[in-house]
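Okay, so here's the structure we're looking at.
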Amino acid sequence: MSNHHSKTKKTSMLGREDYIYSHDITNKNKKEKLNGASKNNDYNQDDDDETMKSKMMDFCDKTTAHGAKRVLIARNSFSKLMWGLIIFSFLLMFAYQASKLIFKFSAHEKITDISLKFDDVEFPAITFCNLNPYKKSLVMMVPSIRDTMDVYDNAKTHSKSEGEKKKPKVSRKQHSDASQQMVRELFAKEIEEGMVELKKSNKTLQSQNKSGRRRSQRSIENRRYEAIEAHCKCVGNIGMECIRFESPPRDPSSKCICTYDRDMEVAWPCFNISVWYDHECPLCHDDGYCESTLPSGTTSSDKWPCMCRNRGDTSERDDTPYCIGKAGVGKIEIRKLWLENNMTTTSTTTTTTTTPPPTTTSTTTTTTTTPPPTTTARPNQRAIVSNPETIKAMGFQGMTDGVAMLTRAKENLMFTMAALSDKQRIALSQSKHEFIEMCSFNGKECDIDEDFRLHVDPEFGNCFTFNYDVNNNYTSSRAGPMYGIRVLLFVNTSDYMSTSESSGVRLAIHPPTEYPFPDTFGYSAPVGFASSFGIKKKVMQRLPAPYGECVETKKVVDRNYIYAGYDYHPEGCHRSCFQNGLIDDCSCGDPRFPVPEGYRHCSAFNATARTCLEKNIGSVGDFHHITQKMDKCVCKQSCEEIIHEVTFSCSKWPSGATDLGDCDGMTESECEQYYRLNAAMIEVFYEQLNYELLQESEAYGLVNLIADFGGHLGLWLGFSVITVMEVCVLLVDMISLFFKSRHEEKLLRQSTKRKDVPEDKRQITVGSGRKSDAFVSI
């Protein structure tokens, strides 16, 4: 009775279907035990109860996954089929979703977080360079450099004569005259009607019987440009441009003649008075520029008073000199700039005492040109200058464009300088105290000797780096131009080489441990201005592989990296690959970049090396773009990079109230003009003391994968972590049962063989069987 009561209670606790399923399993297990007990085998028959089928049924009965149990407790085959299809469909859906999750995880996507950091901001290193790399007065003392410049000067002279022979060059003035003539033709009717109306309304016109001389004089006075005498300081070659002052000249040697613009009230350019000569030009244009001779086939009886000078540095008079009309009275009188500025009414005349150069051409209607292929721009040149191999190596053959020739001359200068030692190149460029006159940082005076370090650049010569010491780094306490670096730099334009197109300063902003690269990442500041460079700091932190490709280590140990002693930079990597490729092919390197230890740069005068270099540069292309020839070179970004964004502004400098430096023997106005033409004020400062942190992070990591994987398991199959553990236990049991059944089958076969052996041989067989059993038990 009690047994029946307990059975009823158990049935009520379980569901009906669960009870039936459990009862069937119990009866089935009992039957299997009875059948197993009836068999007479040599091994334990109780292990047969743990069959794979019973394990699966027991798992489905007790698992926390609800779907599998529904198949086994279904009342009919249709229900089992439906539940099986549903579970299988959900299993496929889960597999699809799981594959997408795995694909998303394997893509290693990343996101960039941007945040503002308020912390101490270290001031970057600033490298200052003169746009003129070497002093003209010094480089012309070195034979190899002088030869390089002579080849350039000869090429310029030759290209001008060749251009005149092939196709006469049309001047800007001739283009302007042609445009005026076209307008006259297009608007001839309107112009004629306007002139008729003007004549009718103007009854006070001057008589037309005045002399042609006075008419010519009056026309000159109304034109825009004229020659004017001024006070100048001329330094260097006599043909170089002079520095003009507003004050009267102290002596005749300080006089110069300038081209005066009436509209702008500016006198520029100015040249020493000794290079000018008086002339009577047969033709002067409406703007004031004159022609020393008439074009072929034209005649004129006019005689316009003008001042002329040679366009080149030669002492002989040019066939086409630069001429500008005079507005003074008489043949050799000229207006004085200092009198115009002081607005004096006293008429002061000065007679020029310069001796005009010997005239080699007569003023006729026909002109002759002498072909100058063998003419040199400067006398007493060495034989190597006219050597055909030298001319071929320099690459001026066939060039007529002045800009292209200047670019080529700059390259040739770098080739020549690369053959010199560092000590020799340093001596030819500006020294620290010549270049840097004044400096302050954070409102305090700098120590020019200690705070600036020399940096020799292949293109800009001597450069000087501020804040180069990592162990003693400057930090800005405030934002604004007053609390950064303010430096007065003297570039001395009077000593500029002919290859320097513009006057000013080149600066690069970079971390102290990185190479400056002023040619690529630099900024230019002109003379005569206070240039302000406001900077904002950004820190970029990139993820390494597998999320991205970046270089984690800053120190470079590769011997092929040509910028030894500096941190890794992608620009340095590209240049190193480019340079090493050229060395492999030509056995010499490009002078724009350093060479590894034991190698040399290509010679400027070696045509074979230059040809090989040009050929390889043409095949490789820009060293920033990897081609098939550089496919082995992989240049990655740094994992941590400091970026400085720069904004530029400028104002005219000096103001007139500025306390300037070395102005011995000059008035205040002369000193101001002197510095305006030769110096630049530079300000570099932080616009704000916070900085942006751009940090990469993984967009989908392992934690996200596990969470989404578990969510889909629970959604489609009703699985949890416990269910996963149950499946793992089931797999272990199934594997152990498989190997156990294989072992028992082996024992059964051995037992069967012993029964078939004759009795006289069974002892040996039994012994061997025991040995096998012992081996299995081990």
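The backbone N, Cα and C atoms fix where each Cβ goes, and this holds for glycine too.
If you look for the noted substitutions, you won't find them, since the model keeps the original residues.
Per Swiss-Prot, mutagenesis Ala393 to Thr is noted as: In deg-1(u506); degeneration. Sequence-distant contacts of Ala393 (mutagenesis position), defined as residues of its own chain at least six apart whose C-beta falls under 8 angstroms from its C-beta, comprise Ser603, Ala604, Phe605, Asn606, Ala607, Arg610.
Annotation note: Ala707 (mutagenesis position) sits in a helical segment as assigned by DSSP. A mutagenesis experiment is reported in Swiss-Prot for this position, Ala707 to Val, and the note states: In deg-1(u38) and deg-1(u529); degeneration.
Quoted from Swiss-Prot for the published mutagenesis Gly710 to Glu: In deg-1(u512); prevents degeneration. Around Gly710 (mutagenesis position), a 10 Å sphere centred on its CB holds 14 further CB atoms from the protein chains shown.
In Swiss-Prot, a mutagenesis experiment is listed as Ser720 to Phe, annotated with the note In deg-1(u558); prevents degeneration. In three-state terms derived from DSSP, Ser720 (mutagenesis position) belongs to neither a helical nor a strand segment and is classed as coil. Taking Cβ-Cβ distances under 8 Å and a sequence gap of 6 or more within the same chain, the neighbours of Ser720 (mutagenesis position) are Thr64, Gly710, Leu713, Gly714.
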Have a look around Ala707 (mutagenesis position) and count the other CB atoms within 10 A of its CB, chains all included. 12
Helix, strand or coil at Ala393 (mutagenesis position), per DSSP? helix
